[in-house]
Amino acid sequence: MPVDKNLRDLEPGIHTDLEGRLTYGGYLRLDQLLSAQQPLSEPAHHDEMLFIIQHQTSELWLKLLAHELRAAIVHLQRDEVWQCRKVLARSKQVLRQLTEQWSVLETLTPSEYMGFRDVLGPSSGFQSLQYRYIEFLLGNKNPQMLQVFAYDPAGQARLREVLEAPSLYEEFLRYLARFGHAIPQQYQARDWTAAHVADDTLRPVFERIYENTDRYWREYSLCEDLVDVETQFQLWRFRHMRTVMRVIGFKRGTGGSSGVGFLQQALALTFFPELFDVRTSVGVDNRPPQGSADAGKR
């Protein structure tokens, strides 16, 4: 149907009798959502709205990411590989969205930010319960982080629950054990509150998978999905650190951290270390060469 005079007529079937019925705004509770942006600067600094919306939308994406990662864990517990891969694929896209979102905040200049930074007080993204929840789901367990949420007993309890449960990676290791891979017994039951650290006893398991991809295609595909998730998460961390550096330089963070230096430390944290370590040894013959002093000792 052509458009006349740059106007588009309402089609006869479009609902206009919406009194008392479910509407778009009602379903999404937009009255509540769009009234949650309340600048504290007086008079309201123009750029504080950007700062608020950046972080509020990040929290919405984090809520979805946590939802998907919890589902991935349940699918692994049920040996539902394809369903797990589906939600991991969505998780990767959510992380990509979170990463690209930093480009909006990067338009905030140092002088603009300093125009309202004081009103933030001690509040900081470091206090994001959902971010910490996701780190715990992925395996970056750290009981010390519970101290930050002492002011919020309900939130602290939520964090403690995921801290004390197997992470996504630990459930993956248990899945591998159920399918005959030589996963050490300690991964069936251990202190789940401790962060997973690189374990050389797991390397042969992943070497076997990566050197026999046709035979272990399901396991291999899940490994690569997890690598994708960690890679995208690290890109998000990196983009966060660079955005902070761009906006405040090397000032201390509002939450009391060293700022950029503290964020740089996060880049050294890893979720699935063996999935990266195995890349060094895949296809490499680690046996001593013939004629070497060690050749006859094997």
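From the backbone N, Cα and C atoms, a Cβ is placed for every residue, glycine too.
Listed features, source Swiss-Prot:
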BINDING   PHE51, ILE52, ILE53, GLN54, HIS55, TYR113, ARG117, THR254  substrate binding site
MUTAGEN   HIS55 to Ser  Decrease in catalytic efficiency using L-tryptophan, 5-fluoro-D/L-tryptophan, 6-fluoro-D/L-tryptophan, 5-methyl-D/L-tryptophan and 6-methyl-D/L-tryptophan as substrate
MUTAGEN   HIS55 to Ala  Decrease in catalytic efficiency using L-tryptophan, 5-fluoro-D/L-tryptophan, 6-fluoro-D/L-tryptophan, 5-methyl-D/L-tryptophan and 6-methyl-D/L-tryptophan as substrate
BINDING   HIS240  heme binding site
Is ILE53 (substrate binding site) helix, strand or coil when read with DSSP?
helix
Kindly assign THR254 (substrate binding site) to one of the three DSSP-derived states: helix, strand or coil.
coil
CA-CA, which of the binding-site residues PHE51, ILE52, TYR113 lies nearest HIS240 (heme binding site)?
PHE51
Of all the Cα pairs drawn from PHE51, ILE52, ILE53, GLN54, HIS55, TYR113, ARG117, THR254, the residues the record ties to substrate, which distance is largest, in Å?
18
Number of Cβ atoms other than its own within 10 Å, given for THR254 (substrate binding site):
18
To see if you understand the setup: which same-chain residues, six or more apart in sequence, place their Cβ under 8 Å from that of PHE51 (substrate binding site)?
LEU105, LEU108, TYR113, PHE116
Would you count the other C-beta atoms found within 10 angstroms of the C-beta of ILE53 (substrate binding site) for me?
14
